[in-house]
Amino acid sequence: MDVLEMLRASASGSYNTIFSDAWCQYVSKQITATVYMYFALVMMSLLFIAWFLYFKRMARLRLRDEIARSISTVTNSSGDMRGLRFRKRDKMLFYGRRMLRKMKNVSGQMYSSGKGYKRRAVMRFARRILQLRRDNMPLEMRTVEPPAEYLEETIEGSDRVPPDALYMLQSIRIFGHFEKPVFLRLCKHTQLLELMAGDYLFKITDPDDSVYIVQSGMINVYISNADGSTLSLKTVRKGESVTSLLSFIDVLSGNPSYYKTVTAKAIEKSVVIRLPMQAFEEVFQDNPDVMIRVIQVIMIRLQRVLFTALRNYLGLNAELVQNHMRYKSVSTMSGPINSQTSQSSRQAPNGPPMVISQMNLMQSAVSGTGSSGVSVTVTRPPSSPSRHSREEHTLSDPNPNPDGSFHGTTNLFTEVHGDAPNADLFHQQQQQHSVGNLSTRRSSITLMAPDGSHSCLQTPGVTTSIDMRLVQSSAVDSLRKELGLSEEDSHIIEPFVELRELEPNVTLITEGNADDVCVWFVMTGTLAVYQSNQDATRAKQDKSDMLIHFVHPGEIVGGLAMLTGEASAYTIRSRSITRIAFIRRAAIYQIMRQRPRIVLDLGNGVVRRLSPLVRQCDYALDWIFLESGRAVYRQDESSDSTYIVLSGRMRSVITHPGGKKEIVGEYGKGDLVGIVEMITETSRTTTVMAVRDSELAKLPEGLFNAIKLRYPIVVTKLISFLSHRFLGSMQTRSGSGAPGAPVEANPVTHKYSTVALVPITDEVPMTPFTYELYHSLCAIGPVLRLTSDVVRKQLGSNIFEAANEYRLTSWLAQQEDRNIITLYQCDSSLSAWTQRCMRQADVILIVGLGDRSHLVGKFEREIDRLAMRTQKELVLLYPEASNAKPANTLSWLNARPWVTKHHHVLCVKRIFTRKSQYRINDLYSRVLLSEPNMHSDFSRLARWLTGNSIGLVLGGGGARGAAHIGMLKAIQEAGIPVDMVGGVSIGALMGALWCSERNITTVTQKAREWSKKMTKWFLQLLDLTYPITSMFSGREFNKTIHDTFGDVSIEDLWIPYFTLTTDITASCHRIHTNGSLWRYVRSSMSLSGYMPPLCDPKDGHLLLDGGYVNNLPADVMHNLGAAHIIAIDVGSQDDTDLTNYGDDLSGWWLLYKKWNPFTSPVKVPDLPDIQSRLAYVSCVRQLEEVKNSDYCEYIRPPIDKYKTLAFGSFDEIRDVGYVFGKNYFESMAKAGRLGRFNQWFNKEPPKRVNHASLNEYTFIDLAQIVCRLPETYAVNTAELFSEDEDCDGYISEPTTLNTDRRRIQVSRAGNSLSFSETEMDSDVELDLKLERKTDKSTQSSPPSNSRSDMRGKEEARHMSNWHWGVKHKDETGSGATEATKTQTGQEQELQQEQQDQGATAEQLVDKDKEENKENRSSPNNETKN
């Protein structure tokens, strides 16, 4: 009341201004009237309540008086009733009815009638009068903190293992898996060395023949430069080792080396375990398979760790290989030629002359060397003049073409007659080297020129047939020496040596090819080795390959790919006219069976080619294996190294001062971890731990410094890398980590390499679901689907045993490297395969049926226990026929607090059709040939898993938001899928409509109806209230939004959705991804002054329009995982052309300028405009960052002429947005900029090609090949997916051999398919059906062709069986007889088919069927699968 007295005093004359007195009087009257009005309203309400209670009490008294009068009347009329009594049954009836009346009153409180109903009606009326509304709050999502294991590392001690044995076990793990007896034998050779501070562990000129493991203390490893200075490479701490794997190969191959530049000195008192490398040689004599596996692991480490780190991240290519090696004299390798041969016409442009003197020929003939029985016919056509005019290729200009490409190059193994790429000499001659005739082949060799004519060593125009036995003998002798074989072993390699003469620029093998791997030996000429350019800064300018080194005569190449079993890391081409001798991969493996030690010589050949830099790096680089939960480094530790993720997944967690832990990011395969902290020399800011079993390469800081001093290009590479990372962090900094932001708002990489698929119940159609997801992923890139049956077929039935751990993990790692994503389909039980899937998965998809119970099963809880740190996402399936929308999603999420994200997937009818496994494979073999629907939920899920999601951001702007509907229609017509939607203000409304309906017609209709309601002014007038907080109460506005959406939660939307609001309680923005949809849409549309802030149901914070802080939240969408974003801005444009009025401003002057028509108008903002500009200051800054970002396509339709409240022009504004959007996307398509949004559109259907098959490129275990380890299934690599690839299901589904097909068909003859059949049987029967069709279609061709084709297939099949190892002996000894019978039966079958030359393909199949029926009837003839 002090204010009222002050105003009354001012009205009485304290102020002399008329205007002030009038204003004060008016205000005092209004306040007085308001107080009186509210007082009168309260008094009238109290009087009404008192009158109502009085009336109710009087009615009750009148009723009681009437009952009393009735009783008295009955008493008077009946006389004295004291002698009367009730019968027992009447008493029971009376008390029973009385009890029922009581119970009815109690139960009636649950309904809208009964006791208390009138009281509730009065309370509702009073609440409506006093604005005391209490809504029924819906079910809220329970916020459960992740378990401690999710953000904390595992700290477990190994008390049962002594420290020295534990450190040694961890150190020699880089050599592969050792069995316990082998490990114990190695431990016997260990020695303990005690060093004081300053003592040398080893120094220059000491023999490099030991592995050193630090048990305690610290050792400094440094290199000595030529000027006498030293540079530290790394500091070896407790548990780490000092060794060079390249020196390990030198010692085992009999060429021990010495330390030339590397020295190790103790920093403090230390105890070091010394393990001589000779101890391994003793073990390898008794276990040759262990030696071969160790050499293979070393070569794999060399290729994956050294080359990956130095090439991809430091930009070193040619610096890794010695280009100037010792030139070897190979005078007898070119063979005898005619004395009249013109040297000038046969001399290569850059190679040595291909001429051998007659003296060398006579000397070789007298010495008796040669290969008897081998004759070579060599012819040569006239060479073209252009061949001699070709430019010389040097290191400075390696490319023959002016544009830097190799357009004119040809492949050595391409067919000489025609251009068919699938028919090549390499694969044609594979059929000539089958297992049966490799050891006995003594055929004549014809040197063919690439143009299809015979090659000759004479003058052009002269064709002569000469004896080339000396050339063959010289090639055999040279390759024998390179492989470390004695002269007595010449007969072993002699049948496998082949000769070729190459024209310039003939490609022997391309980078990434695993089919044409050979060991090539250069006899004359030169080979050039290239590698693709990995420099990201030059990728758009220089597409040519980079020259690495030359291979001169007397040198060998191809050993690295041969030993690793992986694809070739280089492209090899002939630089000039070159003659080579080579041995194919299959032949090398057969030689290994007889002489396993050739792997040492092959490895030594690879090591000799490497530069001294690689050997120094080999001392510094470490290969680290981390189990799930183990920490790479911890927060606040010193940063002296960086790490490269080779496989697995890492998680970075920060611990705040209060002890709270938060996820900072996640790293996948190929990411660099800890590089910024190491370069800036700061302590670790986070703790990085392994989410699953991972492999890392550790690069110490000293190695970086040493390489930077020698090769300055590394600095440029690092600057480029850090610049991209810094720019990316700047773009994602805003919006992340804000209060109220979900966990997904952290900069976590949503790109996964391995995905595990787990069914909740047995009712989930897991196989069709995996097929559909596979189909959608094929449109993005190479993908692989693995099941337990597929792995058993490929690697054997005992592959899940502990003894085969190395083989299984290596095979899976290789498959993951070849594909952008690998799908692991788990079993329906907790089997060994399911546990392996959990260990391999980057993310786990828990698949359930959305219309079934949400309860958690026991199997699901076990999965969460096995993989606590792995991210888990829920996938709910809905049948398309039911037309049902997602509901009750919150119950699913509350029951599974470990789920971080959910997906709703609408499934077509074929997914839920109950079919046998065979029919499912048959169905999807046809589905795979079709184009996947890029707008389906499966494609949306596929893009999310691969990090290619497309986000749509709709900005605020009032009635101008109708343009969003037109833009949505234009986006749909342009073929752009929408995977995520976010909106603010009117954009939140339109985006929520699209996520809920996904039909442009329904969305347009609902948006139009809502806009019409906003034009009904009489409803708005009824919503007016006293303007203390806002002009409107918001009741009618809430009703319009609630009628549009209903009681739907954000979790129940088909498409992931978020909206943004301004939290004026905490002075920040809030991102809403769950909760009541209409409430948060209403909050995001609450314009200050017009609508009151909405109270957040979760914590009561006041929420206003999100446009005040971010009117176009494209940055938030990017943080949530969208890779490509379309942002549509419909906000108002502020006028920036304002009048400069000087230092002061008079309102009278503005009023004069406004009303005087003879003066020029001025542009000065008024009070509301200034308040609006102040409110949108942060929004404007955020909008400028979005416009300048590289991940966002900013679009603004021409809708500036429409006002914010022009809701009546809905159709007109929508048409403007549609026309503009259609033209905009058409122009983008013409300019080629639309590809990143619809790059899956109009793409050819995924076709299964031979090179992508599991069988044609898989992990090769040399130890298994050499030692013939037992396998259950012999996989046919030559014929798999060749004939029936168009209807055979997924490319990752290997089938069985033809003999197995026929046998399984016979065993199932006469039986119908059932739902319990396994996938293995189903694939076989499908292949049999397709094989019959293929055989029938070949009847029209000549019988000779059919016989030759079948003979070639059988030879390829036997080659494949030899390649992968034939099962000849069971582990228990019981399988030897069965395996022998199986092999004998296959040979007899092949001989019988070759004898039946007049039979057609159909007759052969029928004959095999009859023979198998007879074998089935006889127990002694059965074969074991």
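Including glycine, each Cβ sits where the backbone N, Cα and C put it.
Noted in Swiss-Prot for the protein shown:
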- R133 to A: Has no effect on nervous system function but reduces binding to Pka-C3 (MUTAGEN)
- 482-609: nucleoside 3',5'-cyclic phosphate 2 binding site (BINDING)
- G648 to R: In allele sws-5; age-dependent neurodegeneration (MUTAGEN)
- 952-1118: domain 'PNPLA' (DOMAIN)
- G956 to D: In allele sws-4; age-dependent neurodegeneration (MUTAGEN)
- S985 to D: Loss of enzymatic activity (MUTAGEN)
- S985: active site, nucleophile (ACT_SITE)
- D1105: active site, proton acceptor (ACT_SITE)
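In the structure shown, across all protein chains, G956 is the one of the mutagenesis positions G648, G956 with the greatest number of other Cβ atoms within 10 Å. This prediction places the mean pLDDT of the domain 'PNPLA' (952-1118) at 91. Cβ neighbour count for A514 (nucleoside 3',5'-cyclic phosphate 2 binding site): 19 (other Cβ atoms within 10 Å of its Cβ, all protein chains included). A straight line from the CA of T578 (nucleoside 3',5'-cyclic phosphate 2 binding site) to the CA of S985 (mutagenesis position) spans 72 Å. Residue pair Q594 (nucleoside 3',5'-cyclic phosphate 2 binding site) / G648 (mutagenesis position) shows a Cα separation of 37 Å. In this structure, the C-alpha atom of G648 (mutagenesis position) lies 30 angstrom from that of Y530 (nucleoside 3',5'-cyclic phosphate 2 binding site). Taking CA atoms as the reference points, S985 (mutagenesis position) and G956 (mutagenesis position) are 5 Å apart.
According to DSSP, T578 (nucleoside 3',5'-cyclic phosphate 2 binding site) is assigned to a strand segment.
Here the candidates are the recorded positions E482, M562, D1105. The one whose C-alpha lies nearest to that of G956 (mutagenesis position) is D1105. In this structure, the recorded positions under consideration are T578, Q594, S985, and the one with the smallest number of other Cβ atoms within 10 Å of its Cβ is Q594.
In the structure shown, across all protein chains, M562 is the one of the binding-site residues M546, M562 with the greatest number of other Cβ atoms within 10 Å. Under DSSP, Y530 (nucleoside 3',5'-cyclic phosphate 2 binding site) is assigned to a strand (E or B) in the three-state scheme. Note on D1105 (active site, proton acceptor): other Cβ atoms within 10 Å of its Cβ, all shown chains, come to 25. Mapped onto three states, the DSSP output places G648 (mutagenesis position) in coil. The DSSP secondary structure for M546 (nucleoside 3',5'-cyclic phosphate 2 binding site) is strand. D1105 (active site, proton acceptor) and E498 (nucleoside 3',5'-cyclic phosphate 2 binding site) are 78 Å apart (CA-CA, integer value). Cβ contacts within 10 Å of E482 (nucleoside 3',5'-cyclic phosphate 2 binding site), excluding its own Cβ and spanning all protein chains shown: 19.
Around the Cβ of Y530 (nucleoside 3',5'-cyclic phosphate 2 binding site), a 10 Å sphere holds 22 further Cβ atoms from the protein chains shown.
Mapped onto three states, the DSSP output places E498 (nucleoside 3',5'-cyclic phosphate 2 binding site) in strand.
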